[in-house]
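Notes to accompany the following structure.
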Amino acid sequence: MERPLCSHLCSCLAMLALLSPLSLAQYDSWPHYPEYFQQPAPEYHQPQAPANVAKIQLRLAGQKRKHSEGRVEVYYDGQWGTVCDDDFSIHAAHVVCRELGYVEAKSWTASSSYGKGEGPIWLDNLHCTGNEATLAACTSNGWGVTDCKHTEDVGVVCSDKRIPGFKFDNSLINQIENLNIQVEDIRIRAILSTYRKRTPVMEGYVEVKEGKTWKQICDKHWTAKNSRVVCGMFGFPGERTYNTKVYKMFASRRKQRYWPFSMDCTGTEAHISSCKLGPQVSLDPMKNVTCENGLPAVVSCVPGQVFSPDGPSRFRKAYKPEQPLVRLRGGAYIGEGRVEVLKNGEWGTVCDDKWDLVSASVVCRELGFGSAKEAVTGSRLGQGIGPIHLNEIQCTGNEKSIIDCKFNAESQGCNHEEDAGVRCNTPAMGLQKKLRLNGGRNPYEGRVEVLVERNGSLVWGMVCGQNWGIVEAMVVCRQLGLGFASNAFQETWYWHGDVNSNKVVMSGVKCSGTELSLAHCRHDGEDVACPQGGVQYGAGVACSETAPDLVLNAEMVQQTTYLEDRPMFMLQCAMEENCLSASAAQTDPTTGYRRLLRFSSQIHNNGQSDFRPKNGRHAWIWHDCHRHYHSMEVFTHYDLLNLNGTKVAEGHKASFCLEDTECEGDIQKNYECANFGDQGITMGCWDMYRHDIDCQWVDITDVPPGDYLFQVVINPNFEVAESDYSNNIMKCRSRYDGHRIWMYNCHIGGSFSEETEKKFEHFSGLLNNQLSPQ
């Protein structure tokens, strides 16, 4: 039944009247971010909580989740705990998400939907207005006062959009010996000209900020353990001795301002704020007694190999790690990633049970970084593959390697959703100041501009977009502290901003992806050559906090491989799509056949965001044979190589349609090929290419019997950004006798040590009972 127009209009107006004040109240409680649309992005400083509010940390945990959602866990009084869902609201969820660096909350969940937590239930009957600076400022029953069980643990779903410039405060500011003394700001101030001219700063006075004044710490009770903690905070793995005579002479020339307390560290702390307060220093400026006639405390730090100082001399005693038994994978920055350990020649992960800053710091120092600023849990830096080597690690902090720590070799109850990671302190190199993005719609995108020296002056200019790719964009985003690259643009249509920077000053850029800065990549130097020229051909990037990570199921390839002699009259689609070897053109179409090496491939997305094709819908290609669109022309390579690495046959699969075939647990499928659907692979899902579909093969009709290597490479041209490209290659040993084929030892590249990998490539026998080893 139709209603009169007036009735509709009145209802709408009434609804607007009800919603308007609610919307205004809601928006009034949110912080405003006008700077989000300005360049450059200022560093975000979280609103200060009242002095009487407890200092806490938050994290999201649980299984089957994205990085921006999970069970809410609170670190308070030295212990992680959960929050009860009683009286929880979207306003409280907003506070949680903003405290974790997300712009807002999308929703919240009750009844332990992300699994039951452990430890105390810190907060119950929580009431927030939505404008609190921290969850601790909301009203509740009090810390630990609850009648809830862990079946009522609350969870939140935050927006993927990050607050621009947000910086995590990863170290809890400890109240030293219950006094109102907080060591929040500390620095190493280079005193000698030798160190003032070098980056990073590795030697100088240790200074603490008291109010607005920087003050020195008296060395009367200063120890090497204190120095170790300070060096670790600033990204250095250890400390060393220094020339005291020079500093005595320098200190005698000027009056010092001393902090009235000393520190007492054990050397295992991740931050000096965790150290105890030492004896109070006797200071009496009226009687000219300062620091009990001592000197300002000095530290001299040992740099990791990656961060050895610039200059022709370099440091001969720079920290050089031995053959690594530990590595980091999947991180956006140097010194960040999922922890992987080498055991019995095979790389495996670490379970996050009992994972803490002390153990994480051992890993960081072992790799040549400083102490850990965060012990990452819940596979928030992506899931690994292979075995879980270590569980329930408990380090004292003095170990040289994580394998020296106590641990449980049994990993029962652990899975890769619990892979541990680290974020290490790294030295401040000042590299962010030499690069900027201009003209973007937000701080995470724009035209790349570099600061270079020309004719004795520093000038800003563009980077030539010719041959610019995702690997180069990755280096830019990392240098700027903006995470991973999501897109690399060879042409940019951004607002040009500073007209003085419209000149191309860098060209021919080629990066390996591991460089600290764009300047460390190969480029043309001052011999700039950019044939296309023009402002629109300046290189551009779009950055993202997260990235996907594709991994092939090697076991499935090994289990599903077989040979098929397929008649030519059944290969018409394959001929049209050029999926056969060149000799197929001479094969009789009525009586001839082709010998096909067939297999299934299952490609998982183990990363922290969805894998999306580079091209938009407008560039997808329709395939009549398959009756759907293909979104990526080159998604995987299938190659058969001889033992010298020479290609003897290859798959010619023309292009690919990406979709979610299956997903883990309760993860929802988002992509499908049918009906011109959206294409991609959701985080936690996989795309299955069955052995019986067209072009899922390698044509080996012309290949003679022998021993070979079978190789599959995902995303071979790096068209789409991933958090880890090292696991995109799968290799198998294969033996073909002219009638049958055996596939064995299939594994992902980088799964084994270099020594084991060499043995694999030169071993000519099978490891199963189908054929005897030679």
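Placed from the backbone N, Cα and C atoms, the Cβ positions cover glycine too.
Here Swiss-Prot flags D549, L550, E722, D724, N727, N728 as Ca(2+) binding site. Annotation source Swiss-Prot lists Cu cation binding site at H626, H628, H630, citing a curator's inference. Feature annotation from Swiss-Prot assigns domain 'SRCR 1' to 58-159. Look at Swiss-Prot and you will find 435-544 tagged as domain 'SRCR 4'. The mutagenesis experiment N455 to Q is recorded by Swiss-Prot, whose note states: Inhibits secretion. Among the mutagenesis results in Swiss-Prot, H626 to A has the note: Loss of enzyme activity. The residue drawn here is the original one. Looking at Swiss-Prot, the entry for mutagenesis of H628 to A says: Loss of enzyme activity. Among the mutagenesis results in Swiss-Prot, N644 to Q has the note: Inhibits secretion. The residue drawn here is the original one.
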Legend entry - Site with most surrounding Cβ atoms, counting all protein chains shown within 10 Å, from the recorded positions N455, N727: N727
Legend entry - Using Cα positions only, nearest of the recorded positions to N727 (Ca(2+) binding site) (N455, H630, N644): N644
Inset, instruction - Have a look at the recorded positions N455, H630, N644 and say which one has the shortest Cα distance to D549 (Ca(2+) binding site). - result: H630
Inset, instruction - Determine, to the nearest whole angstrom, how far the Cα atom of N455 (mutagenesis position) is from the Cα atom of L550 (Ca(2+) binding site). - result: 46
Legend entry - Neighbour count (Cβ, 10 Å) for L550 (Ca(2+) binding site): 24
Legend entry - Cα distance (Å, whole number) from E722 (Ca(2+) binding site) to H630 (Cu cation binding site): 20
Legend entry - Cβ-centroid neighbours of Ca(2+) site D549, L550, E722, D724, N727, N728, 8 Å, sequence order: P548, V551, N606, G607, I714, N715, S723, Y725, S726
Legend entry - Secondary structure content, the domain 'SRCR 1' (58-159) (per DSSP, counts of residues): 16 helix, 34 strand, 52 coil
Inset, instruction - In whole Å, note down how far the CA of N644 (mutagenesis position) lies from the CA of D724 (Ca(2+) binding site). - result: 27
Legend entry - Within the domain 'SRCR 4' (435-544), residues counted as helix, strand or coil by DSSP: 19 helix, 39 strand, 52 coil
Inset, instruction - Determine the most Cβ-crowded residue among the recorded positions N644, N728, using a 10 Å radius around each Cβ and all protein chains in the structure. - result: N728
Legend entry - Residue, out of the binding-site residues E722, D724, whose Cβ gathers the largest set of other Cβ atoms within 10 Å: E722
Inset, instruction - Enter the number of other CB atoms within 10 angstroms of the CB of H630 (Cu cation binding site). - result: 22
Legend entry - Integer mean pLDDT for the domain 'SRCR 1' (58-159): 90
Legend entry - Secondary-structure category, per DSSP, in which H630 (Cu cation binding site) falls: strand
